[in-house]
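*Asks:* Annotation source Swiss-Prot lists domain 'Nudix hydrolase' at 39-187, citing sequence analysis. Per Swiss-Prot, Mn(2+) 1 binding site is recorded for Gly72, Glu93. For Arg88 to Leu, Swiss-Prot lists a mutagenesis experiment annotated as follows: Loss of activity; no effect on RNA-binding. Listed in Swiss-Prot as a mutagenesis experiment, Glu89 to Gln is described as follows: Loss of activity; no effect on RNA-binding. Feature annotation from Swiss-Prot assigns Mn(2+) 3 binding site to Glu89, Glu93, Glu150. What Swiss-Prot records for Glu89 is Mn(2+) 2 binding site. In Swiss-Prot, a published mutagenesis experiment is listed as Glu92 to Gln, annotated Reduced activity; no effect on RNA-binding. Annotation of the published mutagenesis Glu93 to Gln in Swiss-Prot: Strongly reduced activity; no effect on RNA-binding; the original residue is retained in the structure shown. Listed in Swiss-Prot is the mutagenesis experiment Glu150 to Gln, annotated as follows: Loss of activity; no effect on RNA-binding.
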Amino acid sequence: MAESRSPDRGAKEDKPRPRNISREESLQLEGYKHACHALLHAPSQAKLFDRVPIRRVLLMMMRFDGRLGFPGGFVDTRDISLEEGLKRELEEELGPALATVEVTEDDYRSSQVREHPQKCVTHFYIKELKLEEIERIEAEAVNAKDHGLEVMGLIRVPLYTLRDRVGGLPAFLCNNFIGNSKSQLLYALRSLKLLREDQIQEVLKASHRLQY
């Protein structure tokens, strides 16, 4: 049966899509690179314009190539564990505040494998922090090794939709995302129960209308 079209696929839906794979199975693959990325998030009581709840801070970043993605990078699993490699990448991209943040196997959420344009497994982690920790990461990110080079800056994901029904998350999803980071973001919204499925579908439809 042919798959139905979905608004979040965009123009690239005809390209081979990554498939889900278990962490254990992925580590048995030969000839594949491994990349680990993490969503750092924290609850927030703030309100935009004193009326629109922020609810939760989710961090993404603007990359050197002009695309949005999550912090992290490639890990050589021959030398270190996925989590050790991710920790190193986070410190390089986000700075000294990450020295006290431990990302463990308990924070692991999913893995996907793709064959094109290169054989690669992407591993996704979700780590909850305190708002004060997120704010410290944001403040100290300018001192990171990769700031201004591989990382152009940190970005908070707007979880709300404004009265015009396109401002906020629908407009945010119109950005250019690297690899499967957009699907990882949508996965996180579902996994953390930040939006109901009907709300996610409405956001995707609004975002699709903005693009087309």
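Yeah, the Cβs are placed from backbone N, Cα and C, and that goes for glycine too.
Substituted residues are absent from this model; it holds the original ones throughout.
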*Asks:* Taking the Cβ of Glu92 (mutagenesis position) as the centre, count every other Cβ atom within 10 Å, in any protein chain shown.
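*Replies:* The answer is 19 other Cβ atoms.
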*Asks:* Please work out the helix, strand and coil residue numbers for the domain 'Nudix hydrolase' (39-187) from the DSSP assignment.
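*Replies:* Final tally across the stretch: 45 helix, 49 strand, 55 coil.
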*Asks:* When you measure from the Cβ of Gly72 (Mn(2+) 1 binding site), which residues in the chain that are at least 6 apart have a Cβ under 8 Å away?
*Replies:* Ala35, Cys36, His37, Ala38, Leu86, Glu89, Leu90, Glu93, Tyr125
*Asks:* Given the mutagenesis positions Glu89, Glu93, Glu150, which one has the fewest other C-beta atoms within 10 angstroms of its C-beta?
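*Replies:* The mutagenesis positions Glu89, Glu93, Glu150 were compared, and Glu150 has the fewest Cβ atoms within 10 Å.
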*Asks:* Give the sequence-ordered set of same-chain residues, not counting Glu89, Glu93, Glu150, with Cβ within 8 Å of the centre of the Cβ atoms defining the Mn(2+) 3 site.
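*Replies:* Here the non-site neighbours turn out to be Pro71, Gly72, Gly73, Leu90, Glu92, Leu94, Ala144, Lys145, Asp146, Val151.
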*Asks:* For the C-alpha pair, I'd like the distance in angstrom between Arg88 (mutagenesis position) and Glu150 (mutagenesis position), rounded off.
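*Replies:* About 15 Å separate the Cα atoms of these two residues.
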